[in-house]
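Trainee: Below are the C-alpha cells for one structure; questions will follow.
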Amino acid sequence: MEPFLRRRLAFLSFFWDKIWPAGGEPDHGTPGSLDPNTDPVPTLPAEPCSPFPQLFLALYDFTARCGGELSVRRGDRLCALEEGGGYIFARRLSGQPSAGLVPITHVAKASPETLSDQPWYFSGVSRTQAQQLLLSPPNEPGAFLIRPSESSLGGYSLSVRAQAKVCHYRVSMAADGSLYLQKGRLFPGLEELLTYYKANWKLIQNPLLQPCMPQKAPRQDVWERPHSEFALGRKLGEGYFGEVWEGLWLGSLPVAIKVIKSANMKLTDLAKEIQTLKGLRHERLIRLHAVCSGGEPVYIVTELMRKGNLQAFLGTPEGRALRLPPLLGFACQVAEGMSYLEEQRVVHRDLAARNVLVDDGLACKVADFGLARLLKDDIYSPSSSSKIPVKWTAPEAANYRVFSQKSDVWSFGVLLHEVFTYGQCPYEGMTNHETLQQIMRGYRLPRPAACPAEVYVLMLECWRSSPEERPSFATLREKLHAIHRCHP
C-alpha cells in the first residue's frame, strides 16, 4: 500500500511521511482495506484546481476504507488542501484533528455565511463599521466580533472594544488550515480560538466578554413594496381616487392595482389611512396585498375580483339574468362586510355598488373603505362636480360633511336600490342639486319592480332623515338574512 500511494500521490509526501516515518513497517493491508488492484484510487492533479486551503462542510457520513482516507460525520468542518479526481485531501477542523481523502460527493464548500448563526460573526462588516458598532450603545468594553478581513481574501479579523477605542487583530491561517492570532497557538476553528482567548485574554491585553450587539435596523413595513415588483396590464376602470388596473405581482400573482391620483388626494394622510386598512380582515372586505407609497404614483394593491364591480356586473347579460335569490345574496354579503366595519368603528364614506367587487361564484366584497376621507375638501363637495357621489350620500354628509356609520347606512339603502334595478343610476335625470332639494323635501326613491316589499321597508328605514333613527348594519344583516331564507 505505501509504495503504491507514494508513487501515485507523490505530492502528498509530507503526509505519507507522517503515516509511515522512515524505518517504519510497510502496510500490508488489513481486512476490508482498499486494494489497489481492485478498487480505484483517486489521482489528484499536480496543480490545485483552485486556491487552497478552502473550507468544506461534510454533507454525509463517510467511513474510511483505507489508511489514506478520512472518516467524517455529517456537519464536520474540513479544510481542503488539495482537490481532484473526485476527492479532496482535507484536514478535519472539528473533533479529533486528522487528515485524509474524502469523496467530493460527500462535502460542499462552506462560505463565510456558514458562520452566520454565530452571534459574534458579522458578515459584510468593514473595519470602520465594526468600530462604529462596538462603540455604539448598548455595547460596552469587552464587546467583540469576528468579521471578514479586508486585507486578506478569505481571512478573518477579530475586533474588540477596549474602553473608548477598538483594537483589531488579524486571524491568520496556517498551511494545514489551522487558525491563529499568535504563532505557535493553532486552533481548528474560530470558535475554539475565541474560547481560548476568552480564558487567556491577557495574551491580547483585551478581555472578550460578550459578542457585539447589532444596532436594531429600522422596522421594515412588510406591506411596503417597490413599484418594480408590479406590472400594469389591462385598465379596469377609473374613479375619484384614481385608475384601477389588472396587473401581476412578481410576474405571477394576478392583482388589482389602484393608481392614486395625487392631485385629488391628501397624501400626507395616506400613510395613516393605509395603517387602518392593514388591520381590517373579513371575508366580505377586499383583501389588501401591498402598498407602494415610496414615490409617486402611489399604488394600493389588492386581490383581483374577476367579474369587476357590482354596478357594472349587474348590467351585463349574466347579471341581468339573475333572479331574486342571488340579488338578496349580494345584499346580505355587503351587509356582512359593513357590519364588520361598523364593529371596527370604520366609516366607509363612499358605499355604492361601484365599490363592491364580484368574483367567480358571485362572491362579493366591499372595497375602497375609508379612502374618501383622503379626498381634498374642494373635490369632495356637492357643488364642485357632477361626478361626486351626492346621490349616494346622506344629506347631513352632503350638506355639512358629517360622516358616520349612520351616513353609511343611508348609502347602503341606495346600494340596495341599485341591486334591485340591476345597476341603474339612482335619481336618474336629476342633478346633484335637484337630488338634495328633493330629499330635503321628503322625496325617496320608489320601490324597484324586482324588490320584495320587506326589502323596500328596509330601504326606507335607511333613508330616515334623523341619523339616530336609522338601523345599524348588524340589524340590517340579520333582517336581510331572514328575508333571504324565505326566498331560497
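Using N, Cα and C of the backbone, Cβ positions are placed for all residues, glycine too.
None of the noted substitutions appears here; every position holds its original residue.
Annotation comment: Swiss-Prot describes 51-112 as domain 'SH3', evidence class sequence analysis. Marked as domain 'SH2' by Swiss-Prot on the basis of sequence analysis: 120-212. One mutagenesis experiment named in Swiss-Prot is W223 to A, and its note says Loss of kinase activity. The domain 'Protein kinase' feature in Swiss-Prot is assigned to 230-488. According to Swiss-Prot, the feature ATP binding site maps to L236, G237, E238, G239, Y240, F241, G242, E243, V244, K258. K258 to M appears in Swiss-Prot as a published mutagenesis result, with the remark: Loss of kinase activity. Exhibits a diffused cytoplasmic localization. No effect on interaction with KHDRBS1 or VIM but abolishes tyrosine phosphorylation of both substrates. Looking at Swiss-Prot, you'll find the mutagenesis Y380 to F noted as follows: Significant reduction in phosphorylation.
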Trainee: In whole Å, note down how far the CA of V244 (ATP binding site) lies from the CA of K258 (mutagenesis position).
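Mentor: So the alpha carbons of K258 (mutagenesis position) and V244 (ATP binding site) sit roughly 4 Å from each other.
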Trainee: Using Cβ-Cβ distances, find the residues under 8 Å from E238 (ATP binding site) that belong to the same chain and are at least 6 apart in sequence, listing them in sequence order.
Mentor: V244
Trainee: Please report the distance from the Cα of G242 (ATP binding site) to the Cα of W223 (mutagenesis position), rounded to the nearest angstrom.
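Mentor: Cα of G242 (ATP binding site) to Cα of W223 (mutagenesis position) measures 20 Å after rounding.
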Trainee: Within the chain of L236 (ATP binding site), which residues six or more apart in sequence place their C-beta under 8 angstroms from its C-beta?
Mentor: V244, W245, E246, A256, G308
Trainee: Counting only residues 6+ apart in the same chain, whose Cβ is under 8 Å from the Cβ of W223 (mutagenesis position)?
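Mentor: Non-local contacts for W223 (mutagenesis position): I274, K278, L288, A290, V291.
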Trainee: Need the DSSP three-state call for L236 (ATP binding site) to compare against my parser.
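Mentor: The three-state answer is strand.
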Trainee: By DSSP, how many residues in the domain 'SH3' (51-112) are helix, how many strand, and how many coil?
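Mentor: Output for the domain 'SH3' (51-112) reads 4 helix, 30 strand, 28 coil.
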